[in-house]
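Student: Take this structure, written in structure tokens, and hold onto it; I'll ask about it next.
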Amino acid sequence: MASAPPASPPGSEPPGPDPEPGGPDGPGAAQLAPGPAELRLGAPVGGPDPQSPGLDEPAPGAAADGGARWSAGPAPGLEGGPRDPGPSAPPPRSGPRGQLASPDAPGPGPRSEAPLPELDPLFSWTEEPEECGPASCPESAPFRLQGSSSSHRARGEVDVFSPFPAPTAGELALEQGPGSPPQPSDLSQTHPLPSEPVGSQEDGPRLRAVFDALDGDGDGFVRIEDFIQFATVYGAEQVKDLTKYLDPSGLGVISFEDFYQGITAIRNGDPDGQCYGGVASAQDEEPLACPDEFDDFVTYEANEVTDSAYMGSESTYSECETFTDEDTSTLVHPELQPEGDADSAGGSAVPSECLDAMEEPDHGALLLLPGRPHPHGQSVITVIGGEEHFEDYGEGSEAELSPETLCNGQLGCSDPAFLTPSPTKRLSSKKVARYLHQSGALTMEALEDPSPELMEGPEEDIADKVVFLERRVLELEKDTAATGEQHSRLRQENLQLVHRANALEEQLKEQELRACEMVLEETRRQKELLCKMEREKSIEIENLQTRLQQLDEENSELRSCTPCLKANIERLEEEKQKLLDEIESLTLRLSEEQENKRRMGDRLSHERHQFQRDKEATQELIEDLRKQLEHLQLLKLEAEQRRGRSSSMGLQEYHSRARESELEQEVRRLKQDNRNLKEQNEELNGQIITLSIQGAKSLFSTAFSESLAAEISSVSRDELMEAIQKQEEINFRLQDYIDRIIVAIMETNPSILEVK
């Protein structure tokens, strides 16, 4: 984790001469106003730093030094001696960023004014306004390069030296490497970052909460795999853009400073999409307000991380652990470089690529100064890797440039977006050592040659740097152990995957063998089924052939029977014709008999009516005679009474005679009814015979249009046999019918059958 190094332990600084008379608040400390106090590359100018008490002791002769001391960044032993004052040096100003002593402060003697270095006509030294410095370095008074055409900060102005806090109040002592400004090691505190805009300090706690939620193991770094796994809800392209902002160097891990810088770049609309590269904004412009999309992003990201379980990536290699060649290298952070690289650097901090690029223009470095054209309309300083290739001895942990170390004096640039490290380049240890050496030996030859006194430095800087390097060595050992554990875990995973692949191959072979066996079994079953179907088909064909032979034999037999059947049919036809002739003759005779019967019936009815009239007349006559007989009997009875017979005998005889006469009349009436019924029966029998004859005529009314031989030849054997059976049935019915008619005639009227 790229955290700020703690303060050097007490007693590590070598003793020096007594400080100025009066201490930090004495008269010697107040003689800073008449001239520019001292100009240090990347060193602060101003009052005390509340966060670094007791870190840097007052340097011997710091107040008595009448000139301005120059240092190329935090490297030790690069301070210069006093320089002659120049007319172009502006007076230092006091304010919240750097409290310089007033001109009327008492002191033992006047201090000599150190002029600013003489610049070419294109540049001039100007003091940075107090509202332009980063919020985390309020006591610094940085100076900027400014074009001679303008005395104010404009679009073409570029920060060259970053502001850093002063070591003690009232003195401008030499800054002691990367360990001089002690920062709190707890990153959970919401101090504004060096590159944090003034108007967005309230975003620090929210971003810290999001970062802590993403940092599941609590080591201060978020792996790219974890972040990609979390941010996949935004889409592949958006995740790629986010990782480009949050990890521009391609190290595979994200620190909180990188996270904050990336979110700030996204919020400010960085066109290049890189956290540490960009364009210096105008000083007078207010910081951009946080858009609603940024608030939504932070809120959604925090909710997503707190609601979802942290899942570590165990299947892919991190980008920081992959091996690259000399052509694909990136700048190694000084706080995360290996121990060998730190030792080869000679204890110096990260070089100032701005000055290194000015020294090596032939290797692709480019310095864009104010007043010169730029593709984006702004003046930037960009360090581009040269064409030189160096071997990379050993493996070491590499990380991005931390904005916190940028603010603490690691780089001599006031803007954390000053350097633009290429995400696809990675420098070797020799390259880093060369940069560190050049940074330590840099004398600003492009601007002005400093005095030889700048190469002197206190011994306490070396002690602090040794402590710093020891801590870096411990951190690198921890990183190496973590890398070894990860490599062992990946090797274990690889072994498991190999075993799994072998198991899958064996399973595949077993499946193939099983499939072959199944294919063979199915082929055998199909062959057996085919043989069975062929046998059944052959048996069925044999049965059909046998059946066909039987049908042929039956057909031949039926053909042999056909002539006999034809002869029988002809004989039956002759008999039928004879019967039809007889029926015709009988029909004629029947019609004649019916005519005679009708005439006889008419005659009979006439006689019956005549008989009925005679009967009625006879009945009336009988009635009259009976009455007369009764009258005569009464007279006879009276005469017998007169003769003396008894009346009872005569009355009984009278009744018996009357009863006898009634019975005789009843007998005659019944006989008449019997005769009437017989006549009706005869009439009904005649009607039955007539209807039977008409039915016989209808049966024989069918006309034969074709000859019997033609009909027989045109039909099949089955149809012929069926027709013969029907004809035999009809003949049998006709024979039976004729017999019944003859029997009925013989019973009713046998005279019809008599030959006349």
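Please read every residue number as a count from 1 along the shown chain.
Even glycines carry a Cβ here, placed using N, Cα and C.
Residues or ranges marked as Ca(2+) 1 binding site by Swiss-Prot: Asp215, Asp217, Asp219, Asp226. Residues annotated as Ca(2+) 2 binding site in Swiss-Prot, with a curator's inference given as evidence: Asp247, Ser249, Asp258. The domain 'EF-hand 1' annotation in Swiss-Prot covers 202-237. Feature annotation from Swiss-Prot assigns domain 'FIP-RBD' to 694-756. Under its mutagenesis entries, Swiss-Prot includes Tyr737 to Ser with the note: Abolishes Rab11-binding. In Swiss-Prot, a published mutagenesis experiment is listed as Ile738 to Glu, annotated Abolishes Rab11-binding. Capable of binding to DYNC1LI1. Impaired trafficking towards the pericentrosomal endosomal recycling compartment (ERC). According to Swiss-Prot, the mutagenesis experiment Asp739 to Ala carries the following note: Abolishes Rab11-binding. Quoted from Swiss-Prot for the published mutagenesis Met746 to Ser: Abolishes Rab11-binding.
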Student: Would you count the other CB atoms within 10 A of the CB of Tyr737 (mutagenesis position), including those on all shown protein chains?
Tutor: 14
Student: Please identify which of Ile738, Met746 has the densest Cβ environment, defined as other Cβ atoms within 10 Å, among these mutagenesis positions.
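Tutor: When each Cβ's neighbours within 10 Å are tallied, Ile738 leads.
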Student: What's the CA-CA gap between Asp739 (mutagenesis position) and Met746 (mutagenesis position) in angstrom, rounded?
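Tutor: Cα-Cα distance, Asp739 (mutagenesis position) to Met746 (mutagenesis position): 11 Å.
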Student: May I ask which of the recorded positions Asp247, Ile738, Met746 is closest to Asp226 (Ca(2+) 1 binding site) if we compare their C-alpha atoms?
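Tutor: When the Cα distances are compared, Asp247 comes out closest.
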Student: Cα distance, Asp217 (Ca(2+) 1 binding site) to Ser249 (Ca(2+) 2 binding site), nearest Å?
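Tutor: The Cα atom of Ser249 (Ca(2+) 2 binding site) is 23 Å away from the Cα atom of Asp217 (Ca(2+) 1 binding site).
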Student: For Asp215 (Ca(2+) 1 binding site), which residues in the same chain are close in space, meaning a Cβ under 8 Å from its Cβ, but six or more apart along the sequence?
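Tutor: Non-local contacts for Asp215 (Ca(2+) 1 binding site): Phe221, Val222.
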Student: Tell me, if you would, which residue among Asp219, Asp226, Asp247 (binding-site residues) has the fewest other CB atoms within 10 Å in the structure shown?
Tutor: Asp219
Student: Other than Asp215, Asp217, Asp219, Asp226, which residues of the chain come within 8 Å of the Ca(2+) 1 site, judged by Cβ distance to the Cβ centroid of those residues?
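Tutor: Other same-chain residues with Cβ inside the cutoff are Leu214, Gly216, Gly218, Gly220, Phe221, Val222, Arg223.
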Student: Consider the recorded positions Asp217, Asp219, Tyr737, Met746 and say which one has the Cα lying nearest the Cα of Asp258 (Ca(2+) 2 binding site).
Tutor: Asp219
Student: With helix taken as DSSP H, G or I, strand as E or B and everything else coil, how many residues of the domain 'EF-hand 1' (202-237) land in each class?
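Tutor: For that range the per-state counts are 25 helix, 3 strand, 8 coil.
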Student: Please report the DSSP secondary structure of Asp247 (Ca(2+) 2 binding site), reduced to three states.
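Tutor: DSSP assigns Asp247 (Ca(2+) 2 binding site) to coil.
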Student: Compared by Cα position, which of the binding-site residues Asp217, Asp219, Asp247 is the closest one to Met746 (mutagenesis position)?
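Tutor: Result: the closest of the binding-site residues to Met746 (mutagenesis position) is Asp217.
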Student: Distance between Asp247 (Ca(2+) 2 binding site) and Tyr737 (mutagenesis position) at the Cα atoms, whole Å?
Tutor: 125
Student: Across all protein chains in the structure, which of the recorded positions Asp217, Asp258, Asp739 has the highest Cβ count within 10 Å?
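Tutor: Going through Asp217, Asp258, Asp739 one by one, the largest Cβ count within 10 Å is at Asp258.
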Student: Using a 10 Å radius around its CB, how many other CB atoms surround Ser249 (Ca(2+) 2 binding site)?
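Tutor: 26, counting other Cβ atoms within 10 Å of Ser249 (Ca(2+) 2 binding site).
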Student: What's the CA to CA span in angstrom from Asp219 (Ca(2+) 1 binding site) over to Tyr737 (mutagenesis position)?
Tutor: 128
Student: Round to the nearest Å and give the CA-to-CA distance linking Ile738 (mutagenesis position) with Asp217 (Ca(2+) 1 binding site).
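Tutor: Spelling it out, the Cα of Ile738 (mutagenesis position) and the Cα of Asp217 (Ca(2+) 1 binding site) are 127 Å apart.
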